[in-house]
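Written out below as structure tokens is the structure these notes cover.
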Amino acid sequence: MPEEESIDIKFRLYDGSDIGPFRYSAASTVDFLKQRVVSDWPKGKTVVPKGINEVKLISSGKILENNKTVGQCKTPFGDIAGGVIVMHVVVQPSLAKSKTEKKVDKAPKAVICTCTIL
């Protein structure tokens, strides 16, 4: 039985701090990585994801899809044997809240026009 490839990954946060590195199998999904990032999120950060849907992982300039595996996301030309892959973490709050907040803000405003003839 062949040994499954394992990949070392660390996650770079918005402020330059890192989570990891951790070792994952090439068959691990991006969804699994996001769960790990949310569960290991450092205490005291100003931006904290509420769930995996608010987390985006970026590797080699591409946003990774949840159903892809680590092996599928790995770029062949950028890897150094024994090196650690750095994935950038972006927290993007869900849009549903911000859309409803905008509607509430616009509702009480009224347009008032006046004309003055001199």
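Every residue gets a Cβ built from N, Cα and C, even glycine.
None of the listed substitutions appears in this model.
Swiss-Prot lists 7-73 with the feature domain 'Ubiquitin-like', giving sequence analysis as the kind of evidence. Per-residue pLDDT, averaged across the domain 'Ubiquitin-like' (7-73), gives 88.
The secondary structure of C115 (mutagenesis position), as reduced to three states from DSSP, is coil rather than helix or strand. Its Cβ taken as reference, C115 (mutagenesis position) is surrounded by 4 other Cβ atoms within 10 Å in the chains shown. As a published mutagenesis entry, C115 to S appears in Swiss-Prot alongside the note: Loss of prenylation and membrane localization.
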